[in-house]
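> Not my notes, these are from Swiss-Prot:
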- CYS222, CYS225, CYS243, CYS246: Zn(2+) 1 binding site (BINDING)
- CYS237, CYS238, CYS256, CYS259: Zn(2+) 2 binding site (BINDING)
- CYS237 to Ser: Abolished protein import in peroxisomes (MUTAGEN)
- ASP257 to Ala: Does not affect assembly of the PEX2-PEX10-PEX12 complex (MUTAGEN)
Amino acid sequence: MSRVAQLDSIALDKELYGQFWSEFNAAFNTSEHKEEWELALNTVVFMCATRFLPHYGSSCTYGSALSGVVFQCRKRTLYVVTVLAGYVWKKITHIIFNGPHCGNQMMWLKLYKWVNLLYHGCDVTNFLRFLAAEGPNARAFLSPLYRAFNVHSTRLIRDGSAIASEFYSNSVFAGLEYQNRQLLWNALLELFSNTLLTKRGLLTFVKKPPRSRSTTTYKTVCPRCGGFPTNPYQIACCRANYCYVCVVKALEWSMCDACGSSGRLTASPVY
């Protein structure tokens, strides 16, 4: 079965729990006994999902039902690995890091770090085995905790045949369609930026109105930067003096800042 669907089921559950918790936390003061409040809320969400969703002989969460994935285990086992285990780990972490830093506490802290490192190593190994699992009889475990409790995920079966969640399929196709539109839009923007929106292509259609300064002013003031012309060049259309850098820009854009002329401009050094 699709490995992406199994991973998406976990991501959907985390997003659901996080959304409910953020709304609950904004409405009520949960500064005291925060972990217990979160456990109670996640338990209610889990019970509602497992009670009212169709199971077809298996256990499933809200996210797994949307992605067409079920778990071959009992509901209480699925509750332990999806909800209760996270609460227990948070409480252990809270006790170890917030306890008094005595001799026993430092020993527990070292043990915690070693257990955490060992779990992450097992998690990497389990993920590689999860990706390599093939065949209809292969068991896929989403984490070492799932493997320890023998909670493996399979495809949702109805009437003897595997079915795909319509919501999940539509979500995947909608995501692909959105990415295709983004690629097309980026290609159009790149086309415009390389053709119509270039300085030469755009400024040929835009003519600046003539400046009100007199010709004598442009002999001592660069019409582009407003400073004294450094290494001056005189443009042929109105004989205004430009700085060298400014006249290069004016010739590149084919637009005179002094008189608004456009087209094939030329300039020559004053001295």
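Count begins at 1; order follows the chain as displayed.
A Cβ is built for glycine as well, from the same backbone N, Cα and C atoms used for every other residue.
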> Show, in sequence order, which residues other than CYS222, CYS225, CYS243, CYS246 on the same chain lie with their Cβ within 8 Å of the centre of the Cβ atoms of the Zn(2+) 1 site.
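Apart from the listed residues, the neighbours are PRO223, ARG224, GLY226, GLY227, PRO229, THR230, TYR242, VAL245, VAL247.
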> In the structure shown, with every protein chain counted, which of the binding-site residues CYS222, CYS225, CYS246, CYS256, CYS259 has the densest set of Cβ atoms within 10 angstroms of its Cβ?
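When each Cβ's neighbours within 10 Å are tallied, CYS256 tops the list.
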> What does the structure give for the C-alpha distance between ASP257 (mutagenesis position) and CYS246 (Zn(2+) 1 binding site)? Integer Å is fine.
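Rounded to a whole number, the Cα-Cα distance is 10 Å.
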> May I have the list of same-chain residues other than CYS237, CYS238, CYS256, CYS259 whose Cβ is within 8 Å of the Cβ centroid of the recorded Zn(2+) 2 site, in sequence order?
ILE235, ARG239, ALA240, ALA258, GLY260, SER261, LEU265
> When you measure from the Cβ of CYS237 (mutagenesis position), how many other Cβ atoms are you left with inside 10 Å?
17
> May I ask for the distance between CYS246 (Zn(2+) 1 binding site) and CYS237 (mutagenesis position), taken between their Cα atoms and rounded to an integer number of Å?
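Cα to Cα, CYS246 (Zn(2+) 1 binding site) and CYS237 (mutagenesis position) are separated by 15 Å.
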